[in-house]
Amino acid sequence: MADPWQECMDYAVTLARQAGEVVCEAIKNEMNVMLKSSPVDLVTATDQKVEKMLISSIKEKYPSHSFIGEESVAAGEKSILTDNPTWIIDPIDGTTNFVHRFPFVAVSIGFAVNKKIEFGVVYSCVEGKMYTARKGKGAFCNGQKLQVSQQEDITKSLLVTELGSSRTPETVRMVLSNMEKLFCIPVHGIRSVGTAAVNMCLVATGGADAYYEMGIHCWDVAGAGIIVTEAGGVLMDVTGGPFDLMSRRVIAANNRILAERIAKEIQVIPLQRDDED
């Protein structure tokens, strides 16, 4: 039986590459930077241009499909995940990196049916790395199969996380406290690349052993989550329970041993869900 969603995935790869070309051209030029929820929550005309390009192209080919896009939500649309085939799009994951020309910027596309992710595409466009995964068929970077690391000892692990966009003193204290707890276990190190999607792809490659973050959105992780699991890794809620795409929090690790240890150490930061008003 033919894969009903393979054509959609092939189209997503084509669109991600086209979007990446737009991003890589724009990063060379002066930018009009705007603010969203705070002085550090940035958006550019390129974010909006790329999302509009992606959604309009997909709508033309698949008019019955649904969409959740970062900039559409910022403009007032709802993040509602239904059973309908849904494209979950982050046109530029790592906008702050993009603004500063820090070279980790990704176009991220996740595709869900019946609320389950069927495939993910993450194009780290400055690096020229195309990460892809189809449910049940493995994860790849530029055609090379990915495999998570085999590390089970957290004291020998390399973690990735982000400080996030909140500058509320209480939240910042909790973020730094969580990092301190993990750092002092001790772990080999903690890194921050500046994009959730690339952080998760680094776990999929085996370059990092685990990633955790609270404050992300569904479009940050929809594409990369399946890349982690298809590379042999796990997704988990920061409480140690099942991962929930709309919860705004995730642990992505090479195995349950590291994921559960991270969940045990960190304090949960209260957040409004993506699907709540």
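Glycine is no exception: its Cβ is also placed from the backbone N, Cα and C atoms.
Substituted residues are absent from this model; it holds the original ones throughout.
Residues within less than 8 Å, Cβ to Cβ, of GLU70 (substrate binding site) and separated from it by at least 6 positions along the same chain comprise ASP47, GLU51, ILE89, ASP90, PRO91, HIS217, TRP219. Per Swiss-Prot, the feature substrate binding site maps to GLU70, ILE92, ASP93, GLY94, THR95, GLY194, THR195, ALA196, GLU213, ASP220; the stated evidence is experimental evidence.
The Mg(2+) 1 binding site annotation in Swiss-Prot covers GLU70, ASP90, ILE92. DSSP assigns GLU70 (substrate binding site) to a helix.
The Mg(2+) 2 binding site annotation in Swiss-Prot covers ASP90, ASP93, ASP220. Every protein chain shown contributes to the tally, and the Cβ of ASP93 (mutagenesis position) ends up with 31 other Cβ atoms within 10 Å. Mapped onto three states, the DSSP output places ASP93 (mutagenesis position) in strand.
For the mutagenesis experiment LYS36 to Gln, the note given by Swiss-Prot reads: 50-fold reduction in activity. In the three-state DSSP reading, LYS36 (mutagenesis position) counts as coil.
Here the residue is the original one, but Swiss-Prot notes a mutagenesis experiment at this spot, ASP93 to Asn: Loss of activity.
Counting every protein chain shown, 17 other Cβ atoms lie within 10 Å of the Cβ of SER165 (mutagenesis position). The annotation that Swiss-Prot gives for the mutagenesis experiment SER165 to Ala or Ile reads: Reduced enzyme activity with myo-inositol 1-phosphate.
According to Swiss-Prot, the mutagenesis experiment GLU213 to Gln carries the following note: Strongly reduced affinity for myo-inositol 1-phosphate and strongly reduced enzyme activity with myo-inositol 1-phosphate. The Cβ of GLU213 (mutagenesis position) has 25 other Cβ atoms within 10 Å, all protein chains considered.
Within 10 Å of the Cβ of ASP220 (Mg(2+) 2 binding site) there are 27 other Cβ atoms, across all protein chains. Taking a C-beta cut-off of under 8 angstroms and a sequence separation of 6 or more, LYS36 (mutagenesis position) has the following same-chain neighbours: LEU42, VAL43, ALA74. According to DSSP, ASP220 (Mg(2+) 2 binding site) is assigned to a helical segment. For ILE92 (Mg(2+) 1 binding site), the count of additional Cβ atoms within 10 Å of its Cβ stands at 32 [all protein chains shown].
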